[in-house]
Amino acid sequence: MKHEMMNIKPRCITIFFLLFALLLGNYVVQASRPRSIENTVSLLPQVHLLNSRRRHMIGSTAPTCTYNECRGCRYKCRAEQVPVEGNDPINSAYHYRCVCHR
């Protein structure tokens, strides 16, 4: 009986330290990137304003403009969404066109 108790103690201690190490590791990982709710909430209106100023890109990435498409531009040239039908831009399909910017 006494021999069994001596066997159980090291096992319990080992399990205890293993769980403690896992919990401590989890705490350290989560604490390395602190996120407060107040900062996240205060950034939401700013993100919404930036997104509402321009239309969202169709697809995941905008195409890159070639040298020939930007040949006449003096400054910056980038791909933008342009409605196919200019009369009804909301219900129209969009395609990309390279536009010169100043």
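The first residue you see is number 1, and the count goes up from there.
Glycine is no exception: its Cβ is also placed from the backbone N, Cα and C atoms.
What Swiss-Prot records for this protein:
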type	residues	note
MUTAGEN	CYS65 to Ser	Incorrect disulfide bonds formation and loss of activity; when associated with S-98. Unstructured protein and loss of activity; when associated with S-70; S-73; S-77; S-98 and S-100
MUTAGEN	CYS70 to Ser	Incorrect disulfide bonds formation and loss of activity; when associated with S-77. Unstructured protein and loss of activity; when associated with S-65; S-73; S-77; S-98 and S-100
MUTAGEN	CYS73 to Ser	Incorrect disulfide bonds formation and loss of activity; when associated with S-100. Unstructured protein and loss of activity; when associated with S-65; S-70; S-77; S-98 and S-100
MUTAGEN	CYS77 to Ser	Incorrect disulfide bonds formation and loss of activity; when associated with S-70. Unstructured protein and loss of activity; when associated with S-65; S-70; S-73; S-98 and S-100
MUTAGEN	GLU85 to Ala	No effect on conformation, but decreased activity
MUTAGEN	ASP88 to Ala	No effect on conformation or activity
MUTAGEN	CYS98 to Ser	Incorrect disulfide bonds formation and loss of activity; when associated with S-65. Unstructured protein and loss of activity; when associated with S-65; S-70; S-73; S-77 and S-100
MUTAGEN	CYS100 to Ser	Incorrect disulfide bonds formation and loss of activity; when associated with S-73. Unstructured protein and loss of activity; when associated with S-65; S-70; S-73; S-77 and S-98
Output, ordered by sequence, the same-chain residues six or more apart from CYS100 (mutagenesis position) with a CB under 8 Å from its CB, or 'none'. CYS70, GLY72, CYS73, ARG74, TYR75, LYS76, CYS77
List only the single closest residue to CYS65 (mutagenesis position), chosen from the mutagenesis positions GLU85, ASP88, CYS98 by CA-CA distance. CYS98
Pairwise Cα distance for GLU85 (mutagenesis position)/CYS98 (mutagenesis position) [Å, integer]: 17
Cα-Cα distance linking CYS98 (mutagenesis position) and ASP88 (mutagenesis position), given in Å to the nearest integer: 21
